[in-house]
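One structure is given here, and the rest of the page talks about it.
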Amino acid sequence: MVSPAAPDLTDDLTDAELAADLAADAGKLLLQVRAEIGFDQPWTLGEAGDRQANSLLLRRLQAERPGDAVLSEEAHDDLARLKSDRVWIIDPLDGTREFSTPGRDDWAVHIALWRRSSNGQPEITDAAVALPARGNVVYRTDTVTSGAAPAGVPGTLRIAVSATRPPAVLHRIRQTLAIQPVSIGSAGAKAMAVIDGYVDAYLHAGGQWEWDSAAPAGVMLAAGMHASRLDGSPLRYNQLDPYLPDLLMCRAEVAPILLGAIADAWR
């Protein structure tokens, strides 16, 4: 088992800076776990990555934001979070299958902070998505831009989808739109492919949990891009049931086109 050094307390960091630091720290640990355990037993590797990254993040959040609640994929869901004004929604290892496969770099670490606002519009205010196997690059709400994405609406829309579970609605909207499906692993890697301009959209309709999309959605919206349910309604977080049935993340200019095609497909 990798035993990371005790982290320095960083109480002076802003929430956005802390999110980025947590994502990078967990990413470094996951790379160490990968190197130490190897790929001979994928289940053992994935379990170790999930568990150790989760322990690191929970330990740091307890030390550095002791009054905040946490919703993690790898921890018991303490429903006291429903009364909290600040909830960290984290996925210590997004894409366990990809993490456990040699040569795959499309896995991520998700860190998001949900805050209850006084105007009745709670939202993800700070978030970071790390792609550890790609140089541990971290996409963060306080610095992200959409500059890498191409301008305008392309003739063919490149849409990131699951390699194993492509959404059925995709086949229906292909009747009216020119679409090129692009298979990418984890949810975070798919969403950041939109930020990087590698794809135009990320569409999912097979069901997810809040930790799968909270950080990617926060980063997307901070970059001026679009993130919603497939019917165009907002993505809601810190709900009693953290299940989210579907989502669309895309460049802002293609959102009306895709939402319209999806609505037509459902009629």
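The backbone N, Cα and C atoms fix where each Cβ goes, and this holds for glycine too.
What you see is a predicted model, and the numbers here were worked out from it, not measured in a lab.
Under the heading of mutagenesis, Swiss-Prot lists ASP40 to Asn and annotates it as follows: Less than 2% of wild-type IMPase and FBPase activities. In this chain, none of the residues that are 6 or more apart from ASP40 (mutagenesis position) has a CB less than 8 Å from its CB.
Other C-beta atoms found within 10 angstroms of the C-beta of LEU71 (mutagenesis position) number 26, with every protein chain shown included. For the mutagenesis of LEU71 to Ala, Swiss-Prot gives this note: No effect on IMPase and FBPase activities. Much less sensitive to inhibition by Li(+). The structure shown keeps the original residue.
Taken from Swiss-Prot, the feature substrate binding site covers GLU73, LEU93, ASP94, GLY95, THR96, ASP212. Sequence-distant contacts of GLU73 (substrate binding site), defined by Cβ-Cβ distance under 8 angstroms and a gap of at least six in the same chain, are ASP50, ASN54, ILE90, ASP91, PRO92, TRP209, TRP211, ASP212. In the three-state DSSP reading, GLU73 (substrate binding site) counts as coil.
Taking all protein chains in view, 30 other C-beta atoms sit within 10 angstroms of the C-beta of LEU93 (substrate binding site). In this structure, LEU93 (substrate binding site) is part of a beta strand by DSSP. Per Swiss-Prot, the feature Mg(2+) 1 binding site maps to GLU73, ASP91, LEU93.
Per Swiss-Prot, Mg(2+) 2 binding site is recorded for ASP91, ASP94, ASP212. Of all Cβ atoms in the shown protein chains, 29 besides its own fall within 10 Å of the Cβ of ASP94 (mutagenesis position).
Here the residue is the original one, but Swiss-Prot notes a mutagenesis experiment at this spot, ASP94 to Asn: Less than 3% of wild-type IMPase and FBPase activities.
Spatially close to GLY95 (substrate binding site) yet at least six residues away along the chain are ARG104, ASP106, TRP107, ALA108, GLY185, SER186, ALA187, GLY188, ALA189, judged by Cβ distances under 8 angstroms. In this view, the densest Cβ surroundings among the binding-site residues ASP91, ASP212 belong to ASP91, judged by other Cβ atoms lying within 10 Å. Between the CA atoms of LEU71 (mutagenesis position) and LEU93 (substrate binding site) there is a gap of 14 Å, rounded to the nearest whole number. One way to see the shell of the Mg(2+) 1 site is to take the Cβ centroid of GLU73, ASP91, LEU93; the remaining same-chain residues with a Cβ within 8 Å of it are ASP50, ALA53, ASN54, SER72, GLU74, ILE90, PRO92, ASP94, THR96, VAL109, HIS110, TRP211, ASP212.
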